[in-house]
Amino acid sequence: MISVIISGHGDFPIALKESSGMIFGEENNLIAVPFFKGEGIQTLQEKYHQALKDIPEEHEVLFLVDIFGGTPYNAAASFIAEDQRMDMAAGVNLPILLEVLSLREHLALKDLLNNLKAMSQQSFQVCSEHLEKVKTANQDTREDEL
């Protein structure tokens with residue numbers, strides 16, 4: 001089982017957790033750790049330390065943070081460097097969190113991260129590209145009817 005700590009600037013991790021709850025319901029071992037204006041990296045590391053106390057020893061731990069190289073990322077990196085059962089992915093969004101929640105009971109952490117790499121490219125979509133595909137398909141259908 002993989003426990004998840006979502007972290008990021010402001011209320012972002014709290015909102016992300018609430019949004020996932022609207023879709024999947026309440027999840028165990030999903031912890032939101034916000035980083036607020038005026039807090040330093042030591043404060044955030046203490047929040048992580050407190051969150052980790054609530055996670056069973058046998059669980060792997062995935063930190064999902066908003067920005068690569070930001071304070072939430074840097075604070076988590078110090079824990080990951082000390083514990084091989086932990087890792088992190090930056091650039092979290094709702095589709096990525098939902099993917100994690102749907103797979104975390106079935107995959108090991110490294111396998112889950114590999115899935116996320118592939119999935120993250122698919123979660124970013126441009127509407128006009130899809131509309132163009134529909135338009136082209138409709139034109140092809142009309143031409144076939146003639």
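Any Cβ shown, glycine's included, is placed from N, Cα and C.
As the structure is a computational prediction, the values presented were derived from the model and not from experiment.
In the three-state DSSP classification, His9 (mutagenesis position) falls within a strand. Within the same chain, the residues at least 6 positions away from His9 (mutagenesis position) whose Cβ sits under 8 Å from its Cβ are Pro34, Phe35, Asp66, Ile67, Gly70, Thr71, Pro72, listed in sequence order. What Swiss-Prot lists as active site, tele-phosphohistidine intermediate is His9, and the listing cites experimental evidence.
Confidence over the domain 'PTS EIIA type-4' (1-124), given as mean pLDDT on the 0 to 100 scale, stands at 96. Residues or ranges marked as domain 'PTS EIIA type-4' in Swiss-Prot (evidence: sequence analysis): 1-124.
According to Swiss-Prot, the mutagenesis experiment His9 to Ala carries the following note: Phosphorylation is only slightly increased.
Secondary structure of the domain 'PTS EIIA type-4' (1-124), assigned with DSSP and counted as helix (H, G, I), strand (E, B) and coil, comes to 61 helix, 25 strand, 38 coil.
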